[in-house]
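So the structure is just underneath, and the comments pick up after that.
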Amino acid sequence: MTMTLHTKASGMALLHQIQGNELEPLNRPQLKMPMERALGEVYVDNSKPTVFNYPEGAAYEFNAAAAAAAAASAPVYGQSGIAYGPGSEAAAFSANSLGAFPQLNSVSPSPLMLLHPPPQLSPFLHPHGQQVPYYLENEPSAYAVRDTGPPAFYRSNSDNRRQNGRERLSSSNEKGNMIMESAKETRYCAVCNDYASGYHYGVWSCEGCKAFFKRSIQGHNDYMCPATNQCTIDKNRRKSCQACRLRKCYEVGMMKGGIRKDRRGGRMLKHKRQRDDLEGRNEMGASGDMRAANLWPSPLVIKHTKKNSPALSLTADQMVSALLDAEPPMIYSEYDPSRPFSEASMMGLLTNLADRELVHMINWAKRVPGFGDLNLHDQVHLLECAWLEILMIGLVWRSMEHPGKLLFAPNLLLDRNQGKCVEGMVEIFDMLLATSSRFRMMNLQGEEFVCLKSIILLNSGVYTFLSSTLKSLEEKDHIHRVLDKITDTLIHLMAKAGLTLQQQHRRLAQLLLILSHIRHMSNKGMEHLYNMKCKNVVPLYDLLLEMLDAHRLHAPASRMGVPPEEPSQTQLATTSSTSAHSLQTYYIPPEAEGFPNTI
């Protein structure tokens, strides 16, 4: 079949026009036509020219009269080439050569009727998402919508979005899989080049080299190379030479402490926590903070003491029970109500009562937990420093139920007026009554009393005066441990009574402050007793006299009012041996006591 072609110049001009139209953005105005019916069946009035926005972007004005002329001269765009000729021939050529591709610019004089678009949409996308049908055949009566679907590479807006999403998802999955595969990169042993099982001793290594290095650093490792210390260590020959294998372990960086911080075992973390707890407790004790939850010393601390005393292993309740059992019995005085009081008679009654109480005090001290673990020198030293304080706190405790009076014995109850018969006794009486009133106001319990009494015994000689002529304590550390134990027992009693932490702190401070007043009263009483001795008002008994002389040796030289003569070494040795002999002589076995307890 032959076709008539146009000139070359006109063909090139039309080609440029078509290329320009294809490159224009698809933002053409919508198809302008009068709406005579609902969408889907739209009729064009033949009397009015109408503007069509064709898919390729070219706008044409036509009416029914000009349709035939336009159809006769419409150019045809084909896939195999560009040809220009009459409309009928061009339509036949275009249909035969393009197949399913749409025919452009073929116009019919008959009215245009748009039908519902098929499910397959146009490959040409409208800017506003409208679906525009495309036309293939030149029919004399009307334009028909081709039912054949568009090519596979053309899709609607929604289909494109779904397809793009699926493509992005699949590409991201492929990238993620590639990253995971690269993360799971196979690692090899730095020693023998076998597959590594993990990070061991600072390097990536297999199980065999890890176990070999562990055995080598923990046990016998004096290996000898049978060759020149240059053996090849690989997967197959790693067991041939232990010396070269160990050498290579060190060369690649294996070390005993080479453990990753995030792979520390439970045992190592447990040891680290124990170390931190011990350091924290030491810092806490150094700063003087009060113990909170755990009142007892740590076993790690007790282990380093000079003596592992059984008293340090007692619980709070066991300590209280032991102190209550050790309490001495009540002692009756030789008071005769038929005889009036005088200075000599009252001092004789009081000194005789004190001398007998000293005997029971020695027996009580030996039963205090921790006191019997001390050597004889320290036991004598503590008793010589605290004997009058112990007698006074016992007197104050017995007098709590008798306001304004002092109960020296069950048959000897004295008030302030009766104490005036002894020179200088009223001041000491007033201090004793004030302390008894303080105990009564605080509602002191018997368990707290025995703890305070033991604290007085153990704390009296710890801080020896620099001017003292006797040597100080030899086992101060052990004494401090026992003191801490008794103090913790006192706190336990307060917590057991239901006191809050703040109330416990306040009550403990108040009780310890009372001990300082008792120390002051003891010093006043010692001065008064020494003055009575110097005036020969009353004879002193042997044990009481020894205690008084020993106290003068422990006290500063200026305390007694008159400067004492410096004792000789013979006097010091005699006093020390006499006191020690007195402690052993006046010791009463517990089974020999037949008197009721004071508590």
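Glycine residues also receive a Cβ, built from the backbone N, Cα and C atoms like all the rest.
The feature domain 'NR LBD' is assigned by Swiss-Prot to 315-551, with sequence analysis given as support.
Annotation comment: Swiss-Prot describes E357, R398, H528 as 17beta-estradiol binding site, evidence class similarity to another entry.
DSSP classifies I362 (mutagenesis position) as helix under the three-state reduction. Quoted from Swiss-Prot, the note attached to the mutagenesis of I362 to A states: No effect on transcriptional activity and estrogen-induced interaction with NCOA1. Abolishes estrogen-induced interaction with NCOA1; when associated with A-376 and A-380.
Cβ neighbour count for I362 (mutagenesis position) (all protein chains, 10 Å cutoff from its Cβ): 21. Quoted from Swiss-Prot, the note attached to the mutagenesis of I362 to D states: Abolishes transcriptional activity and estrogen-induced interaction with NCOA1.
Here Swiss-Prot notes a mutagenesis experiment, F371 to A, with the remark: Abolishes estrogen-dependent NF-kappa B transcriptional repression, impairs transcriptional activity, abolishes estrogen-induced interaction with NCOA1. Mapped onto three states, the DSSP output places F371 (mutagenesis position) in coil.
The note that Swiss-Prot attaches to the published mutagenesis L376 to A is: Reduces transcriptional activity, no effect on estrogen-induced interaction with NCOA1. Abolishes estrogen-induced interaction with NCOA1; when associated with A-362 and A-380. With a 10 A radius on its CB, L376 (mutagenesis position) counts 12 other CB atoms from all the protein chains.
Around the Cβ of V380 (mutagenesis position), the number of neighbouring Cβ atoms within 10 Å comes to 24. For the published mutagenesis V380 to D, Swiss-Prot gives the following note: Abolishes transcriptional activity and estrogen-induced interaction with NCOA1.
Under DSSP, C451 (mutagenesis position) is assigned to a helix (H, G or I) in the three-state scheme. One entry in Swiss-Prot concerns the mutagenesis experiment C451 to A. Its note says: Loss of ZDHHC7 and ZDHHC21 binding. Loss of palmitoylation.
Note: L508 (mutagenesis position) has non-local neighbours T487, L490, I491, M494, i.e. same-chain residues 6+ apart with C-beta under 8 A of its own C-beta. What Swiss-Prot says about the mutagenesis result for L508 to E is this: Abolishes DNA-binding, abolishes transcriptional activity and estrogen-dependent NF-kappa B transcriptional repression; when associated with E-512 and E-515.
According to Swiss-Prot, the experimentally introduced change L512 to A is described as follows: Reduces DNA-binding, attenuates transcriptional activity, does not effect estrogen-dependent NF-kappa B transcriptional repression; when associated with E-508 and E-515. The number of other Cβ atoms within 10 Å of the Cβ belonging to L512 (mutagenesis position), over all protein chains shown, comes to 14. DSSP assigns L512 (mutagenesis position) to a helix in the three-state reduction.
Swiss-Prot documents L515 to E as a published mutagenesis change and attaches the note Abolishes DNA-binding, abolishes transcriptional activity and estrogen-dependent NF-kappa B transcriptional repression; when associated with E-508 and E-512. Within 10 Å of the C-beta atom of L515 (mutagenesis position) sit 17 other C-beta atoms, taking all shown protein chains into account.
Here the residue is the original one, while Swiss-Prot reports the published mutagenesis L515 to A with the comment Reduces DNA-binding, attenuates transcriptional activity, does not effect estrogen-dependent NF-kappa B transcriptional repression; when associated with E-508 and E-512.
Cβ-based neighbour count (10 Å, all protein chains) for L543 (mutagenesis position) stands at 23. For the mutagenesis of L543 to A, Swiss-Prot gives this note: Abolishes estrogen-induced interaction with NCOA1. The structure shown keeps the original residue.
Experimental mutagenesis is annotated in Swiss-Prot for E546 to Q, with the remark: Abolishes estrogen-dependent NF-kappa B transcriptional repression, impairs transcriptional activity, impairs estrogen-induced interaction with NCOA1; when associated with N-542 and N-548. Using a 10 Å radius centred on the Cβ of E546 (mutagenesis position) and all shown protein chains, the other Cβ atoms total 18.
Under mutagenesis, Swiss-Prot gives D549 to N with this note: Abolishes estrogen-dependent NF-kappa B transcriptional repression, impairs transcriptional activity, impairs estrogen-induced interaction with NCOA1; when associated with N-542 and Q-546.
The note that Swiss-Prot attaches to the natural variant E591 to Q is: In strain: SJL/J.
Spatially, by CA atoms, the mutagenesis positions I362, V380, L512, D549 include one closest to H528 (17beta-estradiol binding site), and that is D549.
Candidate recorded positions: E357, I362, R398, L543. Nearest to V380 (mutagenesis position) by Cα distance: I362.
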